[in-house]
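Structure first, commentary second.
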Amino acid sequence: MFGKLSLDAVPFHEPIVMVTIAGIILGGLALVGLITYFGKWTYLWKEWLTSVDHKRLGIMYIIVAIVMLLRGFADAIMMRSQQALASAGEAGFLPPHHYDQIFTAHGVIMIFFVAMPFVIGLMNLVVPLQIGARDVAFPFLNNLSFWFTVVGVILVNVSLGVGEFAQTGWLAYPPLSGIEYSPGVGVDYWIWSLQLSGIGTTLTGINFFVTILKMRAPGMTMFKMPVFTWASLCANVLIIASFPILTVTVALLTLDRYLGTHFFTNDMGGNMMMYINLIWAWGHPEVYILILPVFGVFSEIAATFSRKRLFGYTSLVWATVCITVLSFIVWLHHFFTMGAGANVNAFFGITTMIIAIPTGVKIFNWLFTMYQGRIVFHSAMLWTIGFIVTFSVGGMTGVLLAVPGADFVLHNSLFLIAHFHNVIIGGVVFGCFAGMTYWWPKAFGFKLNETWGKRAFWFWIIGFFVAFMPLYALGFMGMTRRLSQQIDPQFHTMLMIAASGAVLIALGILCLVIQMYVSIRDRDQNRDLTGDPWGGRTLEWATSSPPPFYNFAVVPHVHERDAFWEMKEKGEAYKKPDHYEEIHMPKNSGAGIVIAAFSTIFGFAMIWHIWWLAIVGFAGMIITWIVKSFDEDVDYYVPVAEIEKLENQHFDEITKAGLKNGN
């Protein structure tokens with residue numbers, strides 16, 4: 001009746017796991033108790049869990065990302081500690097099978113459930129505001145996409161206490177991920193968490209692609225869009241083009257494991273290299289899905305805090321488009337050593353070097369934006385400057401790895417680990433923190449505490465270099481990745497330095513948590529009354545902070561690239577409209593969370609081979625979707641009186657701030 005599931009699936013014999021599970025359960029119970037104590041369940045259901053408001057969904061994405069960052073970083077600390085101990089001749093505190101699960105879960109969590117939700121959260125929060133839209137093209141799909149992401153998060157975390165996670169590495173190469181070498185449920189947890197969350201990401205890509213192309217404000221041509229919107233558009237093109245590859249690849253691996261097919265096994269005509277080609281044909285565009293939007297974040301911040309127009313807008317846009325195209329013809333650089341031949345390796349090595357050119361164009365554009373600007377060293381700007389330095393180092397090591405001869409020496413070494421953390425942390429993570437700092441007042445109506453923000457930045461950037469520069473040296477010294485036992489003692493000093501860097505990063509994360517707490521506590525002292533705390537240039541700053549649920553009472557007409565800056569220059573930024581009209585808006589829907597609940601049941605049942613429960617979960621998903629499809633009560637009109645009330649409150653705050661007509 002319960003398939004493979006039994007009490008033996010709970011790892012009672014592993015104290016680290018059991019303590020972690022106890023902590024998660026106690027934390028969850030405390031949260032439920034607080035919500036119940038304050039009587040907030042109805043509020044949460046009506047205003048957040050069933051919301052189709054892009055801003056609230058963006059905030060929820062970012063909350064999920066921050067929570068999972070804590071989980072993913074805990075894995076990182078354990079890995080660094082284990083390697084430091086193992087290189088000193090100790091056995092360490094992690095048995096090999098547990099260590100292997102940790103490095104797999106760390107990669108999966110950080111890419112799929114930290115970086116992706118954070119980037120998509122920023123897109124949700126900002127893109128409709130930047131283009132003058134009232135919501136995304138498909139509001140319900142936006143809600144459903146979020147909940148599919150949550151399904152993946154739930155399954156990954158359940159694997160901690162029920163069964164195990166994959167021990168294969170984050171991309172689950174066969175034959176190790178095949179049923180012969182991984183007969184347990186670990187790879188199945190990997191499969192279903194990625195497959196279900198991947199559906200949500202694909203829907204997000206379609207949603208934002210349509211939103212940006214079809215819902216821009218009057219007068220906003222493509223080359224009047226903010227750079228962040230351009231970067232988001234290109235990232236969503238990549239999502240639409242690449243995520244179906246992941247879906248099909250994982251589906252074929254599922255068939256190998258569940259039905260005994262042989263797509264990726266060498267016997268019966270299969271080929272494991274086909275899997276590796278397919279997974280990286282998705283995997284390398286995925287890197288740019290993450291990095292392109294944060295390039296847009298840095299573009300917005302550099303212009304705002306340099307107090308001048310963005311340098312080289314057109315070249316920035318075309319560089320973004322070039323990266324989007326080139327990202328599909330570099331994937332083989334992930335496996336130069338696997339026998340493709342010299343000509344093939346040379347082609348992909350050259351394309352990898354070429355893709356560095358548009359990235360370099362962007363870096364020089366940001367530098368020239370700052371040149372002769374009146375730079376304000378706000379914490380968002382510090383993250384940007386830190387990114388330029390850190391990402392440049394990572395980019396140069398990437399070009400080095402693009403040389404097949406060098407890659408043969410460094411493949412699967414800690415040099416590679418240092419390189420991709422250099423670009424992911426120095427690029428994506430720094431960009432997400434910069435974007436959170438920059439747009440926090442827009443989301444919540446008050447600014448983040450600067451003192452703690454700067455402390456977080458310095459701990460992060462110093463910790464990063466202390467943690468990862470030794471790994472470059474260890475890579476040259478011959479240390480390969482994913483070692484947990486019997487590590488050469490000559491590596492001990494470098495591994496201890498790297499572990500101390502991880503501790504500094506932990507302090508940086510602590511500073512970020514304290515920053516949010518202090519900012520919420522002191523929010524009344526840091527209110528943003530005008531909606532424009534930084535002297536912004538784009539349309540999101542034309543609304544109140546936080547914006548009303550309809551975003552714009554009157555959809556703005558765009559005449560210049562820096563639309564809001566132009567309004568301020570002409571003295572039109574805060575003019576009261578002559579009249580308002582009713583606004584057409586979507587209604588909230590609980591169908592998304594219900595479909596997600598059934599999806600979680602379906603995924604869990606498939607992992608444990610509980611076939612009757614899988615049928616219940618799948619049927620529940622389909623029936624809910626069909627019922628939702630016949631629901632025609634999906635929208636309403638906001639009355640003029642409500643709009644006037646909210647807008648008058650905003651104009652009163654503007655008057656308090658001493659602003660009038662944008663001057």
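A Cβ is built for glycine as well, from the same backbone N, Cα and C atoms used for every other residue.
Unsubstituted: the structure retains its original residues.
Record note (Swiss-Prot), mutagenesis His54 to Ala: 50% quinol oxidase activity. The unchanged residue is displayed. Counted within 10 Å of its Cβ, the other Cβ atoms near His54 (mutagenesis position) come to 27, all protein chains included.
According to Swiss-Prot, the mutagenesis experiment Lys55 to Gln carries this note: No effect. Packing around Lys55 (mutagenesis position) is summarised by its Cβ count: 21 other Cβ atoms lie within 10 angstroms of its Cβ, all protein chains included.
Close to Arg71 (mutagenesis position) in the fold, though at least 6 residues off in sequence, lie Ile109, Asn157, each with a CB less than 8 Å from its CB. One mutagenesis experiment named in Swiss-Prot is Arg71 to His, and its note says No quinol oxidase activity.
Annotation for Asp75 (mutagenesis position): spatial neighbours Ile102, Phe103, Ala105, His106, Ile109, criterion Cβ-Cβ under 8 Å with sequence separation of six or more. Residues annotated as ubiquinone-8 binding site in Swiss-Prot: Arg71, Asp75, His98.
For the published mutagenesis Asp75 to Glu, Swiss-Prot gives the following note: Very similar to wild-type. Reduced to three states, the DSSP call for Asp75 (mutagenesis position) is helix.
Looking at Swiss-Prot, the entry for mutagenesis of Asp75 to His says: No quinol oxidase activity, altered binding of a semiquinone intermediate at the QH site.
Looking at Swiss-Prot, the entry for mutagenesis of Asp75 to Asn says: Abolishes quinol oxidase activity.
One mutagenesis experiment named in Swiss-Prot is Arg80 to Gln, and its note says Abolishes quinol oxidase activity. Listed in sequence order, Ala467, Leu495, Ala498, Ala499, Ala502 are the same-chain residues six or more apart from Arg80 (mutagenesis position) with CB atoms under 8 A from its CB.
Annotation of the mutagenesis experiment His106 to Ala in Swiss-Prot: 2% quinol oxidase activity, loss of heme b, loss of heme o, loss of Cu(B).
Taken from Swiss-Prot, the feature heme b binding site applies to His106, Trp170, His421, Arg481, Arg482, supported by experimental evidence. All chains included, 19 other C-beta atoms sit within 10 angstroms of the C-beta of His106 (mutagenesis position).
Annotation of the published mutagenesis Tyr173 to Phe in Swiss-Prot: No effect; the original residue is retained in the structure shown. Of all Cβ atoms in the protein chains displayed, 17 besides its own lie within 10 Å of the Cβ of Tyr173 (mutagenesis position).
Spatially close to His284 (mutagenesis position) yet at least six residues away along the chain are Ser327, Phe328, Val330, Trp331, His333, His334, judged by Cβ distances under 8 angstroms. Mutagenesis annotation in Swiss-Prot: His284 to Ala, described as 1% quinol oxidase activity, loss of heme o; the structure shown retains the original residue.
What Swiss-Prot lists as Cu(2+) binding site is His284, His333, His334. Other C-beta atoms found within 10 angstroms of the C-beta of His333 (mutagenesis position) number 21, with every protein chain shown included.
Record note (Swiss-Prot) on the mutagenesis of Tyr288 to Phe: Great decrease in activity, 100-fold decrease in heme b-to-heme o electron transfer. Counting only residues at least six positions away in the same chain, the Cβ atoms of Ala235, Leu238, Ile323, Thr324, Ser327 sit under 8 Å from the Cβ of Tyr288 (mutagenesis position).
Sequence annotations record features per position, and here Swiss-Prot assigns Fe(II)-heme o binding site to Tyr288, His411, His419. Just so you know, the Cβ of His411 (mutagenesis position) picks up 19 other Cβ atoms within 10 Å once every protein chain is counted. In the three-state DSSP assignment, the secondary structure recorded for His411 (mutagenesis position) is coil.
For the mutagenesis result His333 to Ala, the note given in Swiss-Prot is 2% quinol oxidase activity, loss of Cu(B). DSSP assigns His333 (mutagenesis position) to a helical segment in the three-state reduction.
Least crowded of the binding-site residues (His421, Arg481), judged by neighbouring Cβ atoms within 10 Å of its own Cβ: Arg481.
Taking CA atoms as the reference points, His419 (Fe(II)-heme o binding site) and His54 (mutagenesis position) are 34 Å apart. Straight-line distance linking the Cα atoms of Tyr173 (mutagenesis position) and Arg481 (heme b binding site), rounded to a whole number, equals 15 Å.
Trp170 (heme b binding site): 19 other CB atoms within 10 A of its CB, across all protein chains. Arg482 (heme b binding site) has a Cβ environment of 14 other Cβ atoms inside 10 Å. Summarising the heme b site geometry, the residues cited as binding it (His106, Trp170, His421, Arg481, Arg482) extend over a maximum Cα to Cα distance of 15 Å.
Distances between the Cα of His411 (mutagenesis position) and those of the recorded positions His54, His98, Trp170, His421, Arg481 are shortest for Arg481. Put simply, of the recorded positions His54, Lys55, Arg481, the one whose Cα is nearest the Cα of His98 (ubiquinone-8 binding site) is Arg481.
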